[in-house]
Amino acid sequence: MAGLLSTFDTFSSRRSESINKSGRGAVIPGQRSTVSVFVLGLSVTDDADKLFIATTFLAHSLDTDKRHSQRGGFLVSLLAMAYSSPELYLTTNGVNADVKYVIYNIEKDPKRTKTDGFIVKTRDMEYERTTEWLFGPMVNKSPLFQGQRDAADPDTLLQIYGYPACLGAIIVQVWIVLVKAITSSAGLRKGFFNRLEAFRQDGTVKGALVFTGETVEGIGSVMRSQQSLVSLMVETLVTMNTARSDLTTLEKNIQIVGNYIRDAGLASFMNTIKYGVETKMAALTLSNLRPDINKLRSLIDTYLSKGPRAPFICILKDPVHGEFAPGNYPALWSYAMGVAVVQNKAMQQYVTGRTYLDMEMFLLGQAVAKDAESKISSALEDELGVTEAAKGRLRHHLASLSGGNGAYRKPTGGGAIEVALDNADIDLETKAHADQDARGWGGDSGERWARQVSGGHFVTLHGAERLEEETNDEDVSDIERRIAMRLAERRQEILQPMEMKAAITVSIMTKMTIPQQ
């Protein structure tokens, strides 16, 4: 029997391995699009010209009249300006099954009177029409930088801070857009300016060169439509982390942004491991958590098999990234979130009200996290030499810190709880509770969740397999008001028949007690 159970425990990981390592077939190339990339030639030496070209690339990438592949090419051209050999940069990091990059040089000819003396050319020929298209008049639908609204002069910044700092400020912001562009597009603008603040405080990004919100949204839309651009940026991070140590200041700043990009879209997976498994509480022995634990073990093997690209599987849209959705291990995720909201106050703002939330496991996680005994790690007792007296005092302190009120946190965000209320039983426990009107429920939407669950009744929600990562943009207070109104409506539906029945009973009793004349 033990062998049979062992086979079942390893089935998920072995099944995934057999699918991913199935028989080799013929390699059939897919369709590839051609993307034009422009690099600076040796004749472009003036810093003002270089900064002008960089802002020209940025402006073209935001031009909605151009195809997204062209706009993506201009962003690649901008990113390549950070390197002394853009061709080598693209050869190292730009190998992609979707696109083929065609490189054009931009040279400066002092004899030319039009297009500011710039000419687009290759080794064999010059491209006059392309030059006109690239450097011709453009109408920006909105300012590129917030400083343009304040009439700030980029040339002045160039004189004060120098070309590398100005170019670095622009390129770093493009990288910051990637942090939220793929996994949380709804919160892109807010997330961008939150991440940018650290770079503004340390002087990396000057105020006059801060992107406008429209610029951020425009770059984000290009990234979402051009997976080849995202792949290039990820490969750049992988190369920095594994193959180089002599990084420039700009590359070090890119690495800092890369730390925000790592494991983007995998917050639920990582939090389940952190709060659900690594806490090593006794609840993990429950049989209904066993399938989810096996699933998580299989996902860990899959994650590690991806090597240095593992932290970017969601951004790269790896075919396996959907397997990491919490809907694939709902009971363990719900339990982990219960532990998390008790142990980490910041996690109380995390969106837990999802369609696959198992309310019973969510409350169980909170209960075991509050239990003073479960907070003590037996594995470290002997190693640290903790005495029984010390453990007793520690339990006393933990119990006093818990407050002893037994209040449970309610799920935040999402529509899962609202959906469940239509089918949930509402316990009208006491007379005082029954006399409370609907206005009282709406005014204190958290009261019902703050009481311990009575009668052993839990609202349990299951289902959903799609990836729903961090969606913190929805107004939680608005959701709570809607939940309170829904509860009030349900309560009124239950109370009205009871009140009518009570009125009829009182009427009958009154007639029976009135003496006949």
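Glycine is treated like the rest: Cβ placed from N, Cα and C.
If you look for the noted substitutions, you won't find them, since the model keeps the original residues.
What Swiss-Prot notes for the natural variant Arg24 to Gly is this: In strain: Mutant F1-R, Mutant ts-f1, Mutant F1-R / T-5 revertant and Mutant F1-R / T-7 revertant.
Packing around Leu42 (variant position) is summarised by its Cβ count: 8 other Cβ atoms lie within 10 angstroms of its Cβ, all protein chains included. Under DSSP, Leu42 (variant position) is assigned to coil, being neither helix nor strand in the three-state scheme. According to Swiss-Prot, the natural variant Leu42 to Pro carries this note: In strain: Mutant F1-R / T-5 revertant and Mutant F1-R / T-7 revertant.
Within its own chain, Arg67 (variant position) has no residue 6 or more apart in sequence whose C-beta sits under 8 angstroms from its own. Looking at Swiss-Prot, you'll find the natural variant Arg67 to Gln noted as follows: In strain: Mutant F1-R, Mutant ts-f1, Mutant F1-R / T-5 revertant and Mutant F1-R / T-7 revertant.
Per Swiss-Prot, RNA binding site is recorded for Lys180, Lys190, Arg195, Tyr260, Tyr350, Arg354, and the stated evidence type is similarity to another entry. Using a 10 Å Cβ-Cβ cutoff, Tyr260 (RNA binding site) registers 16 neighbours.
Listed in Swiss-Prot is the natural variant Ser377 to Thr, annotated as follows: In strain: Mutant F1-R, Mutant ts-f1, Mutant F1-R / T-5 revertant and Mutant F1-R / T-7 revertant.
Natural sequence variation is annotated in Swiss-Prot for Glu489 to Gly, with the remark: In strain: Mutant F1-R and Mutant F1-R / T-7 revertant.
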Judged by the number of other CB atoms within 10 angstroms, which among Lys180, Lys190, Arg195, Arg354 is the least packed of the binding-site residues?
Lys190
In Å, rounded, how far does the Cα of Tyr350 (RNA binding site) sit from the Cα of Glu489 (variant position)?
28
Among the recorded positions Tyr350, Glu489, which residue has its Cβ surrounded by the fewest other Cβ atoms within 10 Å?
Glu489
Cα of Arg354 (RNA binding site) to Cα of Glu489 (variant position): how many Å, rounded?
22
Rounded to the nearest Å - Cα separation of Arg195 (RNA binding site) and Leu42 (variant position):
35
